[in-house]
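Colleague: So Swiss-Prot lists these for the protein:
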- SER165: active site (ACT_SITE)
- ASP262: active site (ACT_SITE)
- HIS292: active site (ACT_SITE)
- HIS103 to Ala: Reduces enzymatic efficiency (MUTAGEN)
- GLU128 to Ala: Reduces enzymatic efficiency (MUTAGEN)
- ASP164 to Ala: Strongly reduces enzymatic activity (MUTAGEN)
- SER165 to Ala: Abolishes enzymatic activity (MUTAGEN)
- ASP266 to Ala: Reduces enzymatic efficiency (MUTAGEN)
- HIS292 to Ala: Abolishes enzymatic activity (MUTAGEN)
Amino acid sequence: MKPENKLPVLDLISAEMKTVVNTLQPDLPPWPATGTIAEQRQYYTLERRFWNAGAPEMATRAYMVPTKYGQVETRLFCPQPDSPATLFYLHGGGFILGNLDTHDRIMRLLASYSQCTVIGIDYTLSPEARFPQAIEEIVAACCYFHQQAEDYQINMSRIGFAGDSAGAMLALASALWLRDKQIDCGKVAGVLLWYGLYGLRDSVTRRLLGGVWDGLTQQDLQMYEEAYLSNDADRESPYYCLFNNDLTREVPPCFIAGAEFDPLLDDSRLLYQTLAAHQQPCEFKLYPGTLHAFLHYSRMMKTADEALRDGAQFFTAQL
């Protein structure tokens, strides 16, 4: 699609979203568009520091978790000693960027609003790790904490998965992996999915939306996919194209959040319509005027804070 035919997104977004887009960090170097992935990761971490400031203070603990691929770092956020459940958080970043620091505020707010223990899993990024390594690391971490729940004083009788963007795909894929392979890590009470991608290769929103402002042009999406997958056949795997999985039975309750001007919005709409058509418990909420990744900006955006509260409320309602 010719770029000129796309929607004038930056003219259409909400006033608070425009404020975020126009917020400058004078001490930040330019985005290393032609740099290495390592340089882009470093920039992303630096850029997110401003947006992570002022998050709620709470007890935090770090553990290295053994997996067949090696040790994976995890971080526990404990808002209270008697947590009713444990939420595993998977960060976004196109499978190639992001870590526990870039999504620190999101995890802290989710823990605060849900009053549940939140465990961030620093899964190995691509292209160093190829599908399905990240999912297997996440599942290994769930199993580890389930086995060590008493020693670590966490409630693993009821768990959930949450994630944004690529992390949302990993969250739902991990829940389906546990179901399909009959792995017991506690009851999966809910899955919280903010503006994820779930397997569409083309859509109306992918045509109309996406640009330099969100890093989600068709070329960008192809680059993330090529970094993540091992081969072309993986595109049809039921743990990458989740619409190739069985979404008609035993899907945990899903909170599906969409951003109005996100090229991935149709992924969320299709997921919701599929689950709803088969009487699987789910809720869809569209956040008007927002861009992909708006969840990061709760320091400045009431809508981002609202989206986190909505997800937390949905999860606690399942307990």
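Every residue gets a Cβ built from N, Cα and C, even glycine.
Every position carries its original residue.
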Colleague: Can you name the mutagenesis positions among HIS103, GLU128, ASP164 whose CA is within 10 A of the CA of ASP262 (active site)?
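Modeller: The mutagenesis positions passing the 10 Å Cα test: none.
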Colleague: Do me a favour and check the Cα-Cα span between SER165 (mutagenesis position) and ASP266 (mutagenesis position); whole Å is fine.
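Modeller: A Cα-Cα distance of 13 Å.
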Colleague: Out of HIS103, HIS292, give me whichever of these mutagenesis positions has the highest number of other Cβ atoms within 10 Å.
Modeller: HIS103
Colleague: Within 10 Å of its Cβ, which one of these recorded positions (GLU128, ASP262, ASP266) has the largest number of other Cβ atoms?
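Modeller: Top count of Cβ atoms within 10 Å goes to ASP262.
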Colleague: Between ASP164 (mutagenesis position) and HIS103 (mutagenesis position), how far is it from one CA atom to the other, in Å?
Modeller: 10
Colleague: May I ask which of the mutagenesis positions HIS103, GLU128, HIS292 is closest to ASP266 (mutagenesis position) if we compare their C-alpha atoms?
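Modeller: Smallest Cα separation from ASP266 (mutagenesis position) among HIS103, GLU128, HIS292: HIS292.
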Colleague: Measuring Cα to Cα, tell me the gap between HIS103 (mutagenesis position) and HIS292 (mutagenesis position) in whole angstrom.
Modeller: 15
Colleague: Could you say whether, by DSSP, GLU128 (mutagenesis position) belongs to a helix, a strand or a coil region?
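Modeller: The three-state answer is coil.
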Colleague: To the nearest whole angstrom, what is the C-alpha distance linking HIS292 (mutagenesis position) and GLU128 (mutagenesis position)?
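Modeller: Between the alpha carbons of HIS292 (mutagenesis position) and GLU128 (mutagenesis position) there are 25 Å.
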Colleague: Would you count the other CB atoms within 10 A of the CB of SER165 (mutagenesis position), including those on all shown protein chains?
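Modeller: So the Cβ neighbour count for SER165 (mutagenesis position) comes to 27.
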Colleague: Would you identify the secondary structure of ASP266 (mutagenesis position) according to DSSP, in three states?
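Modeller: Going by the DSSP assignment, ASP266 (mutagenesis position) falls within a helical segment, counted as helix.
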